[in-house]
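Participant: Encoded as structure tokens, here's the structure I'll be asking about.
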Amino acid sequence: MIEIKLKNPEDFLKVKETLTRMGIANNKDKVLYQSCHILQKQGKYYIVHFKEMLRMDGRQVDIDGEDYQRRDSIAQLLEDWGLIVIEDSAREDLFGLTNNFRVISFKQKDDWTLKAKYTIGN
């Protein structure tokens, strides 16, 4: 989990929606699998890989460096876009950044099937 701050409280829904369009793409079938979610816990906000969410629910999952790297790269991109600020304490632990995910533009959203492998609250 990467602790973040929102620039404005209303940015929560923007970040949540944007994350639905970031992940692993199957270009042939035009399906995008969401990699990360925004989590609010005890008044703090986090960018969390879906496998971390499964693990918090007590499920056995294999999460590797590439998963963490993808999460960290997505968080960095959200920060570059001005949607979030990564907490300094979290910044120290970021994995090397990479471009191992796809971002679907808002305009392209209706052309793709967006799938989440985890649903918060279920």
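Note: Cβ is positioned from N, Cα and C throughout, glycine not excepted.
So Swiss-Prot says this about it:
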MUTAGEN   ILE24 to Thr  Activity altered
MUTAGEN   ALA25 to Val  100% activity loss
MUTAGEN   HIS37 to Tyr  100% activity loss
MUTAGEN   ASP72 to Gly  100% activity loss
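Locate each feature and note its surroundings.
Facilitator: When Cβ atoms from all protein chains are considered, those within 10 Å of ILE24 (mutagenesis position) total 15, not counting its own.
Mapped onto three states, the DSSP output places ALA25 (mutagenesis position) in strand. Sequence-distant neighbours of ALA25 (mutagenesis position): residues of the same chain at least 6 apart with a C-beta under 8 Å from its C-beta are VAL31, LEU32, TYR33, PHE101, ARG102, ILE104, TRP112.
For HIS37 (mutagenesis position), the same-chain residues lying six or more positions away in sequence with a CB closer than 8 A to its CB are LYS16, LEU19, ILE47, VAL48, PHE50, MET53, ALA116, TYR118, ILE120.
In the three-state DSSP scheme, ASP72 (mutagenesis position) falls into the helix class.
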